[in-house]
Amino acid sequence: MSNQALYEKLEQTRTILSVKLAELINMTTIADRNDDDEGSFAQENSELAVATTSVMMVNNQTMQLIKNVQDLLILTRSIKEKWLLNQIPVTEHSKVTRFDEKQIEELLDNCIETFVAEKTT
């Protein structure tokens, strides 16, 4: 990913987190009840249903917040890794061979001769 794409994704995730957190705060505010009624059974069931739905919505928003925070952590890690890797100087590999090819060829020939000699006897 390019730097620009990482920063755009970071900004997008930050915006989503802000919106989801605001929605979560709005859902958790408790409205004033109208206590003028005597509290009939139907009203209690209705309040229970609303409360249950609200709890489910809060849980859903919380899970989305957690996922977005995880995305944010992954993005910041990618940005840090990219920054660190760009700081490391690139070393050129030497073209000098580590092994003597002639010596390796002789060892291979000796092994083949030994193997063939064992098969024939």
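Note that the numbers count up from 1, one per residue, in the order the chain is shown.
A Cβ is built for glycine as well, from the same backbone N, Cα and C atoms used for every other residue.
Don't look for the substitutions in this one, it keeps the originals.
According to Swiss-Prot, the mutagenesis experiment ASN86 to Lys carries the following note: In SRB6-1; suppresses the phenotypic defects of an RNA polymerase II CTD truncation. ASN86 (mutagenesis position) carries a helical DSSP state (H, G or I). Under a cutoff of 8 A between CB atoms, and with a sequence separation of 6+ in the same chain, ASN86 (mutagenesis position) has no neighbours.
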